[in-house]
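As structure tokens, the structure follows; a few thoughts come after it.
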Amino acid sequence: MGQEDQELLIRGGSKHPSAEHLNNGDSGAASQSCINQGFGQAKNYGTLLPPSPPEDSGSGSGQLAENLTYAWHNMDIFGAVNQPGSGWRQLVNRTRGLFCNERHIPAPRKHLLKNVCGVAYPGELLAVMGSSGAGKTTLLNALAFRSPQGIQVSPSGMRLLNGQPVDAKEMQARCAYVQQDDLFIGSLTAREHLIFQAMVRMPRHLTYRQRVARVDQVIQELSLSKCQHTIIGVPGRVKGLSGGERKRLAFASEALTDPPLLICDEPTSGLDSFTAHSVVQVLKKLSQKGKTVILTIHQPSSELFELFDKILLMAEGRVAFLGTPSEAVDFFSYVGAQCPTNYNPADFYVQVLAVVPGREIESRDRIAKICDNFAISKVARDMEQLLATKNLEKPLEQPENGYTYKATWFMQFRAVLWRSWLSVLKEPLLVKVRLIQTTMVAILIGLIFLGQQLTQVGVMNINGAIFLFLTNMTFQNVFATINVFTSELPVFMREARSRLYRCDTYFLGKTIAELPLFLTVPLVFTAIAYPMIGLRAGVLHFFNCLALVTLVANVSTSFGYLISCASSSTSMALSVGPPVIIPFLLFGGFFLNSGSVPVYLKWLSYLSWFRYANEGLLINQWADVEPGEISCTSSNTTCPSSGKVILETLNFSAADLPLDYVGLAILIVSFRVLAYLALRLRARRKE
């Protein structure tokens with residue numbers, strides 16, 4: 001097909017005589033009358049009859065074995081329009097609404113989907129096609145009850161399973177939604193990922209052996225045997241599974257429960273033609289087992305196009321066609337857009353239904369005519385009648401229980417703890433790099449402050465080294481926590497929205513799994529730096545120092561959790577963290593004497609873990625230093641006569657050591673509770 005032919009087809013023209021019916025604006029009523037008459041009397045492009053019932057494949061997954069016909073009717077979807085300064089304007093409008101008696105003006109909305117209808121039967125593979133911006137993903141999100149914030153489905157829209165209205169909870173029990181972007185914990189292997197999914201997805205009455213057996217079965221069915229022990233990896237950072245293997249792994253996660261309805265958004269995105277064909281073949285096999293499979297796809301190859309049982313073409317948020325691929329050829333030929341011989345029909349349909357830059361008015365007029373012609377066709381009228389009467393094909397079976405989550409609280413906690421522990425052991429950034437970094441910094445500080453003596457200069461150096469203990473533990477743990485925790489938050493958000501586990505089980509399992517690491521790091525650091533610097537000798541003094549440094553490490557880790565949960569991205573968390581830490585650092589007693597803190601900022605000093613830890617470490621170092629132990633070698637400088645004098649100079653008291661321990665413990669609990677609340681609030685906003 002030449003360039004001239006392509007441009008002619010994109011404009012809406014054709015070398016076939018029938019094309020004039022679509023694009024000749026002067027023919028007007030006569031052309032429209034001919035099209036309407038053809039659709040109303042003889043033509044039936046697209047059928048609503050379901051395919052022949054497939055054989056029951058059976059499954060040991062514990063999922064309901066039922067065939068589902070999914071229909072949707074009158075789906076109007078609106079989206080909020082982003083305007084410059086809209087967040088500030090919204091805040092101002094809300095404030096004025098509280099204090100002023102002004103009429104509320106609703107925010108502008110964009111009509112994303114317009115009266116979209118459709119139906120998908122068990123045993124068939126339905127492909128939703130269209131150009132970018134046609135509304136494919138918006139439709140799938142609405143069908144799966146996963147519409148993001150700012151997207152509103154009109155109350156008049158109906159979603160029916162076997163003729164019965166369905167809500168989000170019922171859909172969740174029967175539908176698996178594979179989204180376009182694959183989110184995994186990259187340090188796990190494919191098999192470990194599926195075992196975790198089986199522990200939280202499958203019904204609670206199944207034993208562990210039954211779950212593992214189902215994992216093995218799914219691995220065989222989706223051809224994942226060769227890569228089941230390969231780590232998933234992180235694209236662009238850690239090498240792992242290929243794109244096709246990652247996509248099949250996403251299907252396997254959903255197929256564990258053998259759901260009767262499978263919705264996939266762009267399953268071939270970013271894949272080569274061979275891999276894309278293998279992925280669609282997997283979906284085809286699933287549909288042949290009696291499942292209802294709906295997917296979106298941009299421009300499939302001719303081989304892929306032949307695998308589809310039915311196609312739903314969308315343009316400008318409207319339905320342009322619904323039927324079999326062969327019926328689509330007849331439909332577009334009849335409305336005057338005949339697909340040329342030896343040309344991929346999928347490419348042709350996307351070109352015809354696309355808005356061409358520079359020809360927007362002409363393109364939208366062509367699209368409107370095609371959509372209007374389908375709306376008055378016999379298949380559209382039959383579908384309207386079918387959905388309006390809500391004919392029951394087969395009553396919905398009731399779920400096996402009324403539980404919101406498939407797994408019990410303890411099963412969820414054990415699964416999350418197991419996965420988090422594996423990721424801690426396998427994540428090089430979290431373990432190997434941290435331990436190497438800790439060792440190198442401890443040796444460096446030890447060499448700089450090597451063998452300090454109890455002199456005027458030694459006192460100052462020891463105080464500085466102790467404060468470096470705190471700053472190193474703080475920044476190292478805060479940034480490490482932010483980098484790792486925020487990278488897993490998208491996985492948590494998706495899994496929490498899918499009701500795989502509770503927010504509290506995730507947070508508790510995650511923090512407990514990382515606890516051994518945050519105990520090991522301060523131990524390694526203190527064991528190296530403490531004797532090299534020559535801090536106060538004695539086992540009790542060493543373990544007091546170790547306990548305080550460990551508490552600081554866990555306070556800073558808790559603070560890192562809080563910043564991560566309250567931030568929308570890793571970059572934002574890394575930007576917010578240092579400015580928030582600096583005020584706490586200033587109140588630590590090293591840069592600013594504790595007695596010099598302004599009264600109006602006194603409350604902030606009680607939130608500083610630097611203050612409690614610095615006071616505790618200095619008490620541990622100087623409290624029992626008797627007069628005469630400090631050598632005064634310089635006569636022209638003030639020399640502290642004892643450790644008590646040093647503490648009094650800094651406005652610290654040896655009697656406050658227990659309070660320092662309590663203060664650090666309270667900060668650990670407080671920061672983690674606030675982090676959990678922020679995480680829970682964030683998860684609820686996504687629901």
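Indices start at 1 and increase along the chain as displayed.
From the backbone N, Cα and C atoms, a Cβ is placed for every residue, glycine too.
Here the original residues stay in place, and none of the substitutions has been built in.
Per Swiss-Prot, the features are:
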BINDING   Gly130, Ser131, Ser132, Gly133, Ala134, Gly135, Lys136, Thr137  ATP binding site
DOMAIN    93-341  domain 'ABC transporter'
MUTAGEN   Leu49 to Arg  In cf; 70% decrease in drosopterin (eye red pigment) levels, 36% decrease in xanthommatin (eye brown pigment) levels and severe defect of copulation success; when associated with E-589
MUTAGEN   His298 to Asn  In crr; 89% decrease in drosopterin (eye red pigment) levels and 81% decrease in xanthommatin (eye brown pigment) levels
MUTAGEN   Gly509 to Asp  In Et87; 98% decrease in drosopterin (eye red pigment) levels and undetectable levels of xanthommatin (eye brown pigment)
MUTAGEN   Gly588 to Ser  In co2; normal eye color. Eyes are brown due to a reduction in red pigment production in a bw/brown 6 or T50 mutant background
MUTAGEN   Gly589 to Glu  In cf; 70% decrease in drosopterin (eye red pigment) levels, 36% decrease in xanthommatin (eye brown pigment) levels and severe defect of copulation success; when associated with R-49
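On the structure: features taken from Swiss-Prot.
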residue : record               : Cβ within 10 Å
Gly130  : ATP binding site     : 27
Ser131  : ATP binding site     : 21
Ser132  : ATP binding site     : 10
Gly133  : ATP binding site     : 15
Ala134  : ATP binding site     : 26
Gly135  : ATP binding site     : 23
Lys136  : ATP binding site     : 23
Thr137  : ATP binding site     : 16
His298  : mutagenesis position : 15
Gly588  : mutagenesis position : 22
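Residues near Gly589 (mutagenesis position) in space but far in sequence (CB under 8 A, at least 6 apart, same chain), listed by position: Phe610, Arg611, Asn614, Glu615, Leu618, Leu650, Asn651, Phe652. Annotation note: Gly509 (mutagenesis position) sits in a helical segment as assigned by DSSP.
Each residue contributes its Cα atom, and for Gly509 (mutagenesis position) and Ser131 (ATP binding site) these two points are 43 Å apart. For the pair Lys136 (ATP binding site) and His298 (mutagenesis position), the Cα-Cα distance reads 9 Å. For His298 (mutagenesis position) paired with Ser132 (ATP binding site), the C-alpha to C-alpha distance reads 8 Å. The ATP site, placed at the center of the C-beta atoms of Gly130, Ser131, Ser132, Gly133, Ala134, Gly135, Lys136, Thr137, has further neighbours from the same chain whose C-beta lies within 8 angstroms: Thr138, Met314, Ala315. Note: the CA-CA distance between Ala134 (ATP binding site) and Gly588 (mutagenesis position) rounds to 58 Å. A simple way to gauge crowding: the CB of Gly509 (mutagenesis position) has 21 other CB atoms within 10 angstroms, across all the protein chains here. Rounded to a whole number, the distance between the Cα atoms of Gly588 (mutagenesis position) and Gly133 (ATP binding site) is 55 Å.
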